[in-house]
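The mutagenesis experiment H337 to N is recorded by Swiss-Prot, whose note states: Loss of inhibition by apamin and the organic molecule blockers UCL 1684 and d-tubocurarine. No effect on inhibition by tetraethylammonium (TEA). Among the mutagenesis results in Swiss-Prot, N345 to G has the note: Reduced inhibition by apamin but binding to apamin is unaffected. The residue drawn here is the original one. Under mutagenesis, Swiss-Prot gives N368 to H with this note: Reduced inhibition by apamin but binding to apamin is unaffected. For the published mutagenesis R396 to N, Swiss-Prot gives the following note: Highly decreases inward rectifier potassium channel activity; when associated with N-397. Slightly decreases apparent calcium affinity. In Swiss-Prot, a published mutagenesis experiment is listed as R396 to K, annotated Does not affect inward rectifier potassium channel activity. Does not affect apparent calcium affinity. For the mutagenesis result K397 to N, the note given in Swiss-Prot is Highly decreases inward rectifier potassium channel activity; when associated with N-396. Where Swiss-Prot documents E399 to R as a mutagenesis experiment, the accompanying text is: Increases inward rectifier potassium channel activity. Does not affect inward rectifier potassium channel activity; when associated with E-396. Decreases inward rectifier potassium channel activity; when associated with E-396 and E-397. Highly increases apparent calcium affinity; when associated with E-396 and E-397.
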Amino acid sequence: MSSCRYNGGVMRPLSNLSSSRRNLHEMDSEAQPLQPPASVVGGGGGASSPSAAAAASSSAPEIVVSKPEHNNSNNLALYGTGGGGSTGGGGGGGGGGGGSGHGSSSGTKSSKKKNQNIGYKLGHRRALFEKRKRLSDYALIFGMFGIVVMVIETELSWGAYDKASLYSLALKCLISLSTIILLGLIIVYHAREIQLFMVDNGADDWRIAMTYERIFFICLEILVCAIHPIPGNYTFTWTARLAFSYAPSTTTADVDIILSIPMFLRLYLIARVMLLHSKLFTDASSRSIGALNKINFNTRFVMKTLMTICPGTVLLVFSISLWIIAAWTVRACERYHDQQDVTSNFLGAMWLISITFLSIGYGDMVPNTYCGKGVCLLTGIMGAGCTALVVAVVARKLELTKAEKHVHNFMMDTQLTKRVKNAAANVLRETWLIYKNTKLVKKIDHAKVRKHQRKFLQAIHQLRSVKMEQRKLNDQANTLVDLAKTQNIMYDMISDLNERSEDFEKRIVTLETKLETLIGSIHALPGLISQTIRQQQRDFIETQMENYDKHVTYNAERSRSSSRRRRSSSTAPPTSSESS
């Protein structure tokens, strides 16, 4: 749906129409410029009323290209052309014109509300998509900024200054400020999602989109992102049991350690940004194809696509990120109870995480606190999953492609064919040698005969084994891919046969039509022949009659001319020769 407004006799489209449609509207408007109708003055010299003039000026002509639901074609509806109706005479006519203009303007407003602009909806939806993408980017930036500042504050407060210093307070205030901005961005992000839901589903009330599931996830996301170290110095008593000596260890720890580690849960924003920036999600063609195939474009689908395209890169980035984050978390958990500086050292923590990730577990380093043990447990689970994924990726990389399989099968088939021929030739050769040494010699050498018989049996077993290998190779070659290819070939052949049969049926129908026409012509032929013969007979008789008339006329003229000559000869005077 798009609308054009009247501006000086030229319609200028307000929405992004195609160039051809825009040019068509402009040519139509230039050929027939729209002008507001003027009120016609009555016979008595009365002018239009001021209300009619105001209505005529306020209700300027407006063309709305609408697309109603019951019709797919674009219709041009002209509104506001009756604003200044012509007066029948005097002020009464002017008043009538003003009333018609007011009704037309109200009809225009109601029609605008009824026929809402689809182009405007699509543009609004696209703008909401872009705003949601930018909000997600900003949320990730502020979330990562808070994590980085938290790590800096934790490291500096452990080695450079204490929690009661002004620097720690300033950094915590900065973390709190970034967290407040992050929460605001998340709330606005979900507001944009609700607006998108309303645009997509045509809902009028935003409370329709607020399901219990959506409310739960919004509250959970706000709770996860709201956790951060609070400005101030707050401590608690932490009791743990040492690993090897099993002696209890009690120390005073900061509350910040409990509030700092959950901040790494903000990294889920990376998956959201990857989804919103993915070409599969932003491309209209891919989304249309996915909608036709009933595919939901979510983070899981994007991760599967990345694992298919670049599995090594994804696993490498994930493993290194998990390694560094888990090592720092173990260091932060263990530094209050690690008296020998083993696991509280960053390099030592990385070694502990690496042997736990790879499921080796030498036992030279173990965590002392339940926090460190929980991190090591999660690391072991992630390591088992990553190891399985690495094995699957390596196996897929080592697997032959379809073309390589075809080449390998062809080469193996050629070699097995040669081996079958060689084994068959060996069987024939040993058969001939056995016959030669038993039938064609005077004295039979039994040792030589047994040797050839032994070789004969070996050749037979070799021939059987080679044929068995050839059967196995043929069975391996007939994979599901080849069967699917054969099925596609058969489908193409059947489709071709159906097209040919349809063409043949059309030709038969055409031939039947021509035969019917020919039969009708043959049935009409005797009548045409008789009609032609009668016409020719009439023409012949008329010709004969004309010839007869001509002959009679000619004979009559001839007889008259001869009689004239005889009369002239009888009445003429005699000549001198006749008188003598």
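Just so it is clear, glycine is given a Cβ too, placed from its N, Cα and C backbone atoms.
The secondary structure of H337 (mutagenesis position), as reduced to three states from DSSP, is coil rather than helix or strand. Listed in sequence order, the residues of the same chain lying 6 or more apart from H337 (mutagenesis position) and placing their CB within less than 8 Å of its CB are W238, A240, L242, S249, T251, N368, T369. Between the mutagenesis positions N345, N368, the minimum number of other C-beta atoms within 10 Å of a residue's C-beta occurs at N345. Listed mutagenesis positions near N345 (mutagenesis position): none (candidates R396, K397, E399; Cα-Cα distance within 10 Å). Neighbour density for R396 (mutagenesis position): within 10 A of its CB lie 10 other CB atoms from the protein chains shown. Around K397 (mutagenesis position), taking its Cβ as the centre, 9 other Cβ atoms fall within 10 Å, counting all chains.
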